[in-house]
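Some notes on the structure that comes next.
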Amino acid sequence: MADIYPLGKTHTEELNEIIVESAKEIAEPDTTMIQKLIDEHNPEPLLKGVRYYMCENDIEKKRRTYYDAAGQQLVDDTKTNNRTSHAWHKLFVDQKTQYLVGEPVTFTSDNKTLLEYVNELADDDFDDILNETVKNMSNKGIEYWHPFVDEEGEFDYVIFPAEEMIVVYKDNTRRDILFALRYYSYKGIMGEETQKAELYTDTHVYYYEKIDGVYQMDYSYGENNPRPHMTKGGQAIGWGRVPIIPFKNNEEMVSDLKFYKDLIDNYDSITSSTMDSFSDFQQIVYVLKNYDGENPKEFTANLRYHSVIKVSGDGGVDTLRAEIPVDSAAKELERIQDELYKSAQAVDNSPETIGGGATGPALENLYALLDLKANMAERKIRAGLRLFFWFFAEYLRNTGKGDFNPDKELTMTFTRTRIQNDSEIVQSLVQGVTGGIMSKETAVARNPFVQDPEEELARIEEEMNQYAEMQGNLLDDEGGDDDLEEDDPNAGAAESGGAGQVS
């Protein structure tokens with residue numbers, strides 16, 4: 001088969017090979033190559049979405065200029081320079097995040113032991129971290145989790161910011177990670193700043209500190225550098241795969257901002273320029289007729305400081321005031337706003353848009369674009385969570401708590417947070433169950449009024465048992481009445497009382 005990459009290895013691939021070869025077993029990796037990887041890494045594209053989320057748009061770079069007599073363009077610091085950033089990107093990201101994971105992800109399983117472990121792990125902190133992850137991956141295109149076993153031997157996890165990560169995959173499918181490098185700045189208690197780096201392989205973690213411009217093994221870890229993923233009975237154990245979990249925003253790993261940044265910039269520009277015009281055109285332009293008195297500078301000074309002017313003979317003064325194209329600007333902003341919602345695949349849930357048509361078909365149409373975006377993101381989140389629970393299951397197996405297969409035994413349910421007609425949803429779920437096309441478990445998991453499906457199912461079962469018991473008592477009572485008609489009334493009363501006590 002012909003080589004589909006005839007140009008050979010890239011420089012980065014060559015660096016990767018050197019690092020991997022030097023990191024076999026517990027040999028110390030080549031820190032020179034690590035430094036080169038860090039030098040070649042550019043996190044700026046990841047941070048552009050973060051800037052716009054924080055309303056630090058490119059409009060802040062706006063400058064007003066003029067041309068001098070020589071035709072040279074210069075910055076005019078005397079003119080009004082409005083630089084208004086609009087939080088469109090934040091609106092779209094927050095809407096997507098709350099739509100996807102505003103309601104906690106619910107888990108169900110026939111394996112009650114596994115479900116108990118999972119629900120204990122998926123607490124309020126889990127929900128909060130997942131919300132932050134969806135927000136971050138929408139801003140940056142990708143975000144990472146790091147699962148680990150803490151010093152007390154407990155399973156834990158933390159977000160690794162994507163801008164700190166250099167992740168190298170085994171091949172172009174980008175499924176299996178070869179190794180991951182994290183680098184960041186650390187401030188000590190005295191404010192001193194230190195450069196740190198961590199190299200993650202499928203067996204160990206190597207810790208580095210930059211000293212005199214060179215990354216060296218971080219000796220603050222003592223003999224525990226490199227450190228295994230976990231230990232059992234004094235024996236080092238590795239996960240068998242690199243403990244870095246990518247949460248991709250999409251397959252291209254790009255920010256949502258990419259698809260509508262130009263529209264936001266245009267919106268900011270028109271708004272800021274219009275505000276500049278309001279400030280500039282408050283000044284009146286004076287037309288001097290037959291004016292032969294003072295020079296223009298003297299005229300302006302007299303007018304500004306003394307509110308008087310001098311004219312000669314038939315001279316006079318007229319004024320001009322420029323008209324601001326407010327209507328044209330407003331129409332263009334309205335057009336851009338409409339394009340923004342389409343390009344961002346977002347929902348304009350203003351009263352003017354929704355009106356009084358909050359019924360099933362109208363809401364489905366309103367959320368159609370957001371559903372497209374959310375479906376793609378949900379697939380990527382599921383992939384990240386499946387890998388996360390694989391690590392958790394490995395931890396449970398290594399600690400003797402059970403051998404589980406979350407891929408087959410665990411079901412995740414995402415509840416979309418939207419304006420909805422709850423009565424219509426519940427009615428539809430009831431019809432699905434009674435019609436035999438939906439299980440009771442699925443219906444309960446999708447019920448908008450249910451927070452914990454397992455707890456709700458337990459309550460339903462308890463109520464059904466109580467109802468069955470009541471029905472049994474009623475049947476017993478009816479049987480006692482029949483006996484009363486045939487037997488002695490006193491004996492019947494005694495039997496009825498006895499049955500009541502037994503029940």
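Each position is counted from 1, following the chain as shown.
From the backbone N, Cα and C atoms, a Cβ is placed for every residue, glycine too.
No noted substitution is present; original residues retained.
Because the structure is a prediction, the values reported are computed rather than measured.
For E251 (mutagenesis position), the number of other Cβ atoms no farther than 10 Å from its own Cβ, over all displayed protein chains, is 10. Mutagenesis annotation in Swiss-Prot: E251 to K, described as In siz S; 4% reduction in DNA packaging; the structure shown retains the original residue.
Record note (Swiss-Prot), mutagenesis N365 to K: In siz A; 6% reduction in DNA packaging. The unchanged residue is displayed. The number of other CB atoms found within 10 A of the CB of N365 (mutagenesis position), across every protein chain shown, is 10.
Listed in Swiss-Prot is the mutagenesis experiment E424 to K, annotated as follows: In siz X; 6% reduction in DNA packaging. Taking the Cβ of E424 (mutagenesis position) as centre and 10 Å as the limit, one finds 13 other Cβ atoms among all the protein chains shown. According to its DSSP assignment, E424 (mutagenesis position) is helical.
Classification of N365 (mutagenesis position) by DSSP places it within a helix. The two recorded residues, E424 (mutagenesis position) and E251 (mutagenesis position), show a Cα separation of 35 Å. For the pair N365 (mutagenesis position) and E251 (mutagenesis position), the Cα-Cα distance reads 26 Å.
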